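Taking it in order: structure first as structure tokens, then the write-up.
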Amino acid sequence: MSEITIGVLSLQGDFEPHINHFIKLQIPSLNIIQVRNVHDLGLCDGLVIPGGESTTVRRCCAYENDTLYNALVHFIHVLKKPIWGTCAGCILLSKNVENIKLYSNFGNKFSFGGLDITICRNFYGSQNDSFICSLNIISDSSAFKKDLTAACIRAPYIREILSDEVKVLATFSHESYGPNIIAAVEQNNCLGTVFHPELLPHTAFQQYFYEKVKNYKYS
């Protein structure tokens, strides 16, 4: 089997723990690289956009007339390569970001798109309102056999699903906001999680994304 290269966007945010979690999979044919420019992106079979600060990441993609932003849009919508956004990364993959004009001047070009959802940033409050929850896995993928938990840090909230193509992979309950809160979604080549899977010991979502990239490359 030829090498599979998964990139982790390394402009800002929690990229090193993501890299370490993929290394934990111990797959000899898997190559993990940091992505900081268009050249790096061109080496990737799949890409992870980690948690961090979505407006900061978007500003980092704006240099040289949106060169990296445009390359990422091409990666997602033209090449249709697998991409996974966690927390802030999920925000950047969302079609609609609520009240984004209050936070940035990018307008309709704030997010890359790919997930037909409406999302709300920092829904649960500040850093002090972060929490760990149990996931209710809806997917039948073998990657998700074990009981899984999720770390939600200034997590976004998926307000609405806008297309039948969007599949819910996992939900959780919150004492203040009720049950069946969407934790993970998938639409074609795009995967989104509102939590930080790289901050807990399990590698289930890294395994799931690796399988997604492998299926893309060898389909």
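From the backbone N, Cα and C atoms, a Cβ is placed for every residue, glycine too.
According to Swiss-Prot, the L-glutamine binding site annotation covers Gly52, Glu53, Ser54, Arg121, Ile153, Arg154, on the basis of similarity to another entry. According to Swiss-Prot, the mutagenesis experiment Glu53 to Tyr carries the following note: No glutaminase activity. What Swiss-Prot records for Cys87 is active site, nucleophile, and it gives similarity to another entry as the kind of evidence. Swiss-Prot documents Arg154 to Trp as a published mutagenesis change and attaches the note No glutaminase activity. Looking at Swiss-Prot, the entry for mutagenesis of His196 to Asn says: No activity. Residues or ranges marked as active site, charge relay system by Swiss-Prot: His196, Glu198.
Projection of Swiss-Prot feature records onto the structure.
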residue: Gly52; record: L-glutamine binding site; Cβ neighbours (10 Å): 20
residue: Glu53; record: mutagenesis position; Cβ neighbours (10 Å): 17
residue: Ser54; record: L-glutamine binding site; Cβ neighbours (10 Å): 29
residue: Cys87; record: active site, nucleophile; Cβ neighbours (10 Å): 30
residue: Arg121; record: L-glutamine binding site; Cβ neighbours (10 Å): 21
residue: Ile153; record: L-glutamine binding site; Cβ neighbours (10 Å): 18
residue: Arg154; record: mutagenesis position; Cβ neighbours (10 Å): 19
residue: His196; record: mutagenesis position; Cβ neighbours (10 Å): 24
residue: Glu198; record: active site, charge relay system; Cβ neighbours (10 Å): 25
Task: For His196 (mutagenesis position), just give me the three-state DSSP call.
output: coil
Query: Taking the center of the Cβ atoms of Gly52, Glu53, Ser54, Arg121, Ile153, Arg154 at the recorded L-glutamine site, which other residues in this chain have a Cβ no more than 8 Å from that point?
result: Gly13, Gly51, Cys87, Ala88, Ile91, Asn122, Pro156
Statement: Sequence-ordered recorded positions within 10 Å (Cα) of Arg154 (mutagenesis position), taken from Ser54, Cys87, Arg121, Glu198, are Cys87, Arg121
Field: Listed recorded positions Glu53, Cys87, His196, Glu198, filtered to Cα within 10 Å of Ile153 (L-glutamine binding site)
entry: Cys87, His196
- prompt: By the DSSP assignment reduced to helix, strand and coil, which category contains Ser54 (L-glutamine binding site)?
  reply: helix
Largest inter-residue Cα distance among Gly52, Glu53, Ser54, Arg121, Ile153, Arg154 [record-listed L-glutamine binders, Å]: 13
